[in-house]
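Enquirer: This is the structure I have questions about; it appears just below.
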Amino acid sequence: MAGSPSRAAGRRLQLPLLCLFLQGATAVLFAVFVRYNHKTDAALWHRSNHSNADNEFYFRYPSFQDVHAMVFVGFGFLMVFLQRYGFSSVGFTFLLAAFALQWSTLVQGFLHSFHGGHIHVGVESMINADFCAGAVLISFGAVLGKTGPTQLLLMALLEVVLFGINEFVLLHLLGVRDAGGSMTIHTFGAYFGLVLSRVLYRPQLEKSKHRQGSVYHSDLFAMIGTIFLWIFWPSFNAALTALGAGQHRTALNTYYSLAASTLGTFALSALVGEDGRLDMVHIQNAALAGGVVVGTSSEMMLTPFGALAAGFLAGTVSTLGYKFFTPILESKFKVQDTCGVHNLHGMPGVLGALLGVLVAGLATHEAYGDGLESVFPLIAEGQRSATSQAMHQLFGLFVTLMFASVGGGLGGLLLKLPFLDSPPDSQHYEDQVHWQVPGEHEDKAQRPLRVEEADTQA
């Protein structure tokens with residue numbers, strides 16, 4: 001391994017060069033392919049003689065604002081629990097999301113809205129891009145503290161492409177319904193990140209174990225992320241559902257599911273906690289599992305009771321996962337899941353997909369009436385039975401797991417390339433490796449950073 005000067009020079013050049021290249025290439029592609037859609041273009045909109053009040057901006061933008069806040073504030077602050085990694089948690093979330101939303105606009109545009117030689121964008125494409133960024137940030141949670149920014153940008157470059165392809169296969173080729181992304185966002189993002197983490201397994205991570213925990217104020221800041229996500233999750237699930245009853249029902253189901261998952265989390269956390277005390281890790285994360293578990297079925301006729309039951313189940317399963325399964329995941333399967341994305345997004349995402357299979361299989365014309373067309377158009381048109389739709393939903397889950405697993409494996413191999421800057425084993429979960437930290441000179445005088453230390457990878 002090169003010594004400190006060459007390593008510092010490489011770190012100085014890698015990130016700016018990659019950022020400039022990615023932004024430059026994206027800008028060129030935007031110039032060539034991206035155009036306003038008919039609801040955004042001045043000439044096209046006014047030529048159609050619509051009232052301004054009919055523009056989709058007024059129906060979709062409030063949801064977009066909520067989704068945007070979730071991505072940049074909710075996800076960012078949820079990950080600041082690490083005692084010495086707050087700058088990186090929020091800062092790299094900012095960086096990844098800013099790149100992912102541009103790149104996903106292109107990838108999703110080529111797959112979903114490419115006609116006349118151009119990609120046509122509007123507020124719905126902004127929401128879809130944020131959804132994709134959310135999946136990338138979920139994967140980031142699995143490798144938080146163990147990767148550098150250049151590695152993360154390359155991860156996003158690959159993951160956005162696979163996310164777009166998986167989404168296209170599920171929604172357009174298989175006709176799967178997944179309004180809130182239990183499969184396309186949460187399951188995909190979680191298992192992509194978990195497989196990536198397995199490939200990047202660091203057997204000497206014990207050297208940084210003392211930084212992997214939280215302190216009082218870092219947990220408090222992380223709780224800000226939890227509250228933002230909890231408040232805005234109904235908008236997240238409902239952002240792109242059919243206007244009217246469908247969107248209303250989606251928000252309602254998510255609202256009740258989140259409430260039930262919160263009570264389930266508090267109950268289980270106290271039950272399995274030491275001396276009956278609550279664990280803030282459980283509250284920060286498992287309380288949100290209710291939003292994940294109804295992602296697929298929230299626009300369906302789940303019923304308020306069904307939403308409560310699903311949320312409570314997700315909260316309990318997620319809490320038990322944090323308590324018992326995360327240690328097994330690392331010790332037995334060599335998956336170092338920093339944020340526990342398997343418990344918040346992975347297992348609840350799979351449960352949500354299976355719940356969607358069940359609710360889709362129970363769909364009838366009597367239950368949905370004329371609303372069947374907006375929720376299950378293929379059933380309404382007579383092209384599928386409810387049972388067939390349920391089977392397609394189940395197959396969509398397997399397709400998602402396949403794309404996520406293969407993609408995570410490829411991503412891990414990409415990120416292990418020796419010339420990419422990666423923090424040494426003794427400096428994981430440490431902001432000073434990548435950031436100018438206030439007071440770092442005094443800290444270095446006591447504990448100098450050994451940036452020249454060789455990396456150890458399996």
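Cβ atoms here come from the backbone N, Cα and C positions, even for glycine.
Substituted residues are absent from this model; it holds the original ones throughout.
For the mutagenesis of D178 to N, Swiss-Prot gives this note: Impairs protein stability resulting in loss of transporter activity. The structure shown keeps the original residue. Swiss-Prot lists F419 to A among its mutagenesis entries, and the accompanying note reads: Loss of interaction with ANK3. Intracellular retention; when associated with A-420 and A-421. Experimental mutagenesis is annotated in Swiss-Prot for L420 to A, with the remark: Partial loss of interaction with ANK3. Intracellular retention; when associated with A-419 and A-421. Annotation of the mutagenesis experiment D421 to A in Swiss-Prot: Partial loss of interaction with ANK3. Intracellular retention; when associated with A-419 and A-420.
Surface or core, plus neighbours and distances: that's what I need for these features.
Expert: Around the Cβ of D178 (mutagenesis position), the number of neighbouring Cβ atoms within 10 Å comes to 26. For the recorded site, D178 (mutagenesis position), the DSSP three-state label reads coil.
The Cβ of F419 (mutagenesis position) has 7 other Cβ atoms within 10 Å, all protein chains considered.
In sequence order, Q14, G148, T150, Q151, L154 are the residues of the chain that are 6 or more apart from L420 (mutagenesis position) and have a CB within less than 8 Å of its CB.
For the recorded site, D421 (mutagenesis position), the DSSP three-state label reads coil.
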Enquirer: Measuring Cα to Cα, tell me the gap between F419 (mutagenesis position) and D178 (mutagenesis position) in whole angstrom.
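Expert: The separation of the Cα atoms works out to 39 Å.
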Enquirer: Distance between D421 (mutagenesis position) and D178 (mutagenesis position) at the Cα atoms, whole Å?
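Expert: That comes out at 37 Å between the alpha carbons.
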